[in-house]
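Annotated features in Swiss-Prot:
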MUTAGEN   R16 to A  No effect on filament formation
MUTAGEN   R30 to A  No effect on filament formation
MUTAGEN   P80 to A  No effect on filament formation
MUTAGEN   K150 to A  Partially disrupts filament formation
MUTAGEN   R164 to A  Disrupts filament formation. Inhibits TFIIH complex degradation. Loss of interaction with FBXO3
MUTAGEN   T168 to A  Partially disrupts filament formation
MUTAGEN   R173 to A  Complete loss of binding to host EIF2AK2/PKR. Partially disrupts filament formation
MUTAGEN   R235 to A  Partially disrupts filament formation
MUTAGEN   F261 to P or S  Loss of formation of nuclear filaments and GTF2H1 degradation. Decreased virulence
Amino acid sequence: MDYFPVISVDLQSGRRVVSVEYFRGDGPPRIPYSMVGPCCVFLMHHRPSHEVRLRFSDFYNVGEFPYRVGLGDFASNVAPPPAKPFQRLIDLIGHMTLSDFTRFPNLKEAISWPLGEPSLAFFDLSSTRVHRNDDIRRDQIATLAMRSCKITNDLEDSFVGLHRMIATEAILRGIDLCLLPGFDLMYEVAHVQCVRLLQAAKEDISNAVVPNSALIVLMEESLMLRSSLPSMMGRNNWIPVIPPIPDVEMESEEESDDDGFVEVD
């Protein structure tokens, strides 16, 4: 049996929120399709290709889509990355809570890409310590891809768009693109988020009265990478997020009836 995607759009707080849910079918699709990890993707704008290439972009740049991508009970048509330098950090972050990051303005901004709001979902899906079955993973992967690209009706273009977003942000941050071939898009988003967090952490560390577990882990990882793999830190061009200055309520002075004059008997 195969699982096919159903896309739904809800109106929440005045904005359109897309979700993808997979349902069991009664056989293989009757139209061209691909598998991105556990996700079946119907192909309407790209030709399926059985060739093996180094990068996802080697396919969609010529109007094609790899027949199989990523991990699964199949051979991927996109080659895996040569290394996963941030797997340890991803596993550590996978056990933290969102509030560990959102209390600091720069860390919050770092994990707000690519969704436009802070999320640890990509770390959860990429952690080797968090295990979910494919029934849950396929819904989450497809939903995250569509929400990241702000596309509400096309899963195929969402996966292409997400890899384009990863490549664009990687170039901005000074990340080697060979580490982000499009083999595992959820991991690759988490990889870019790690670099963003490491670049952002130095801003929040200088302002933190007492560093929490998230800042401590990021400080330790930063020190280790600077001594062993400094290129993994990227270009270090983070634009600081300045925390807002809290409003200070001033006591209003009572108005004087005598306008500053003192009566003398």
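Using N, Cα and C of the backbone, Cβ positions are placed for all residues, glycine too.
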Indicate the candidate from K150, R164 with the smallest number of other Cβ atoms within 10 Å of its Cβ, considering only these mutagenesis positions.
K150
Among the mutagenesis positions R30, P80, K150, R164, T168, whose Cα is within 10 A of the Cα of R16 (mutagenesis position)?
K150
Sort the mutagenesis positions R30, P80, R235 by C-alpha distance from R164 (mutagenesis position) and give me just the closest.
P80
For R173 (mutagenesis position), what residues in its own chain, 6 or more apart in sequence, show a Cβ-Cβ distance under 8 Å?
V192, V195, R196, Q199, G234, R235, N237
R30 (mutagenesis position) versus P80 (mutagenesis position) - Cα distance in angstrom:
29
Would you mind checking how many other C-beta atoms are within 10 angstroms of the C-beta on R16 (mutagenesis position)?
10
Pick out which of the mutagenesis positions R30, R235 has the most other Cβ atoms within 10 Å of its own Cβ.
R235
Residue pair K150 (mutagenesis position), T168 (mutagenesis position) - Cα distance, angstrom, rounded:
16
